[in-house]
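Enquirer: Before we start, here is the structure in question, set down as structure tokens.
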Amino acid sequence: MLRLSLLRSTATLPVKCQRRGLILPAAAMYTLGSLIFGKEARLADAMERGELHNKNVDYAKEAEERTELRIRALANTRPMEPRYNGHVPLHRYEKLLLFAISGWNSFFHPEDGYNIVQLGEATALPVFLENLKQTMLSDSSGRRILKEQPNITTEILHMDKLAKLPHNTFGYVYYQWLKRENVSPDTRAPVKFIDDPMHAYIFKRYRQCHDFYHAITNMPIIIEGEITIKALEGANLGVPMAILGGILAPLRLKKVQRKRLYNIYLPWAVRTGLSCKPLINVYWEEMLEKDVTALRKELKITLPPDLRTMRKERAALRKEIDAKYNSQKRATTPA
């Protein structure tokens, strides 16, 4: 009997060990889960009751102070304190890098306006901006612009009113040009890298008036039109980036585009830019209700041949030649 009892206890031993082997890991997992999820539950309850945060601490103020400290730390690496809203002071080597990189990108990717914006500021040397400032100071309208520092936006221009002006007014012509080209005066980038606040405003004014030059000359914003207006700005205002654009940008165009520019539009742009009134002194916001023909005469601006029409005529001629060629080819090809 004793032997039989020992055999039975020995036989049941592995089963108990197996159960114990299952129970111990399960208990450990339960304990670990309770610690993790219980802690998260207690944390959530504390947050709900408002007990998590110290009520005596202004967390928003602390975050603002940390941000301010980071800005100060960054400012300590700059050559000077920012002198106007949005100003990013650059070291001389950074300006050279900005010029090199933006110049390279502008040549190979002229369709990206951001490259043009950076190149414009990188080449806006203080001597050029000071000369432009003196040009404005020598004219009554220019002096008023510098004093009042108007900002050209759709809100200031009242686009809904421009749409209702007589069709012969500059304001209506400008409105129709914006609509046709699908652009807005609100899209002009702010000035960031020019150090002197007055110089920065002058360059901002030049940048914001760019579309007025397009509208009064009826020039589209396609690449040929942009090069033409840049050449006009270079001849009239001496803008370094505009001069570079007028010289280098045509090199990447098709032969027929270069021919149009060199034979028609660049000579017109240089001639008009040298002979017309300094466009930086025009208070364009006050010219919107004037007769556009009279305004062109006052500014000594003559219209160039319509670039859109010339391109359409060229495309129609090419289509006609291709059709004749294909017709002759089919006629001479044996069946």
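Glycine too: its Cβ is placed from the backbone N, Cα and C atoms.
Heads up, this one's the original sequence, none of the swaps are in it.
Sharing the record's features from Swiss-Prot:
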- Gly120 to Glu: In COQ4-3; abolishes coenzyme Q biosynthesis, but does not affect stability of other COQ polypeptides (MUTAGEN)
- Glu121 to Lys: In COQ4-2; abolishes coenzyme Q biosynthesis, but does not affect stability of other COQ polypeptides (MUTAGEN)
- His210, Asp211, His214, Glu226: Zn(2+) binding site (BINDING)
- Glu226 to Lys: In COQ4-1; abolishes coenzyme Q biosynthesis, but does not affect stability of other COQ polypeptides (MUTAGEN)
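I'd like these features described in context: how deep, what's nearby, how far apart.
Expert: DSSP classifies Gly120 (mutagenesis position) as helix under the three-state reduction.
Around the Cβ of Glu121 (mutagenesis position), a 10 Å sphere holds 22 further Cβ atoms from the protein chains shown.
Summarising the environment of His214 (Zn(2+) binding site), the number of other Cβ atoms within 10 Å of its Cβ, over all protein chains shown, is 22. The secondary structure of His214 (Zn(2+) binding site), as reduced to three states from DSSP, is helical.
Summarising the environment of Glu226 (mutagenesis position), the number of other Cβ atoms within 10 Å of its Cβ, over all protein chains shown, is 20.
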Enquirer: Taking DSSP three-state, what's Glu226 (mutagenesis position) in: helix, strand or coil?
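Expert: Once the DSSP labels are grouped into three classes, Glu226 (mutagenesis position) ends up as helix.
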Enquirer: Show which residues of the chain containing Gly120 (mutagenesis position), separated from it by at least 6 in sequence, have their CB under 8 Å from its CB.
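Expert: Those within reach of Gly120 (mutagenesis position), by Cβ under 8 Å and sequence separation of 6 or more, are Phe203, Arg207, Val239, Met241.
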Enquirer: Taking the Cβ of Asp211 (Zn(2+) binding site) as centre, how many other Cβ atoms lie within 10 Å?
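Expert: Result for Asp211 (Zn(2+) binding site): 22 neighbouring Cβ atoms inside 10 Å.
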